[in-house]
Amino acid sequence: MQSGTRWRVLGLCLLSIGVWGQDGNEEMGSITQTPYQVSISGTTVILTCSQHLGSEAQWQHNGKNKEDSGDRLFLPEFSEMEQSGYYVCYPRGSNPEDASHHLYLKARVCENCMEMDVMAVATIVIVDICITLGLLLLVYYWSKNRKAKAKPVTRGAGAGGRQRGQNKERPPPVPNPDYEPIRKGQQDLYSGLNQRRI
């Protein structure tokens, strides 16, 4: 497959993923509205009762009434251990057991967190892979071109351009007497191997 075709296929894949992500968002809009909205910003969690009760709204957390807060319940410095649980919004003066919807909230909050959807994560991963592959191809072609431009190295040409092989004018060098083989008739200390039997 040619490199131009690869880039076209990659662009088509990225485009189809983007369209797929937009289709998912449209489907989410067609779902009926839930009676609660949860907003998390930093360590603050805000629960909104969408029944439009205004100041007549009463909140209950795990069976205990919360202070008067209207249709919005602010939970600053949210603690996952202490403030997670069942929340219910109901009209003041009515029984919370009669409320049609309950909310189970378990959230993890932090100071500098960012919420990312699946499409953002998928886009980051795909772009990272594309950049990595692009750098790999760049280094590959750069090293291939550099290798082709380099001068070939011939062996033996370093000594003034002389050819290899034995020079007919000069005899072979005399062997070094320090490395002569041991003579068979010689009985020196180191003239033979130690043949001690155990």
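Cβ atoms here come from the backbone N, Cα and C positions, even for glycine.
Features of the protein shown, as given by Swiss-Prot:
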DOMAIN    37-107  domain 'Ig-like'
VARIANT   GLU67 to Gly  In allele FN18-
VARIANT   ARG72 to Gln  In allele FN18-
DOMAIN    169-196  domain 'ITAM'
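Around the Cβ of ARG72 (variant position), the number of neighbouring Cβ atoms within 10 Å comes to 14. Cβ-based neighbour count (10 Å, all protein chains) for GLU67 (variant position) stands at 8. Across all of the domain 'Ig-like' (37-107), the predicted model scores a mean pLDDT of 80.
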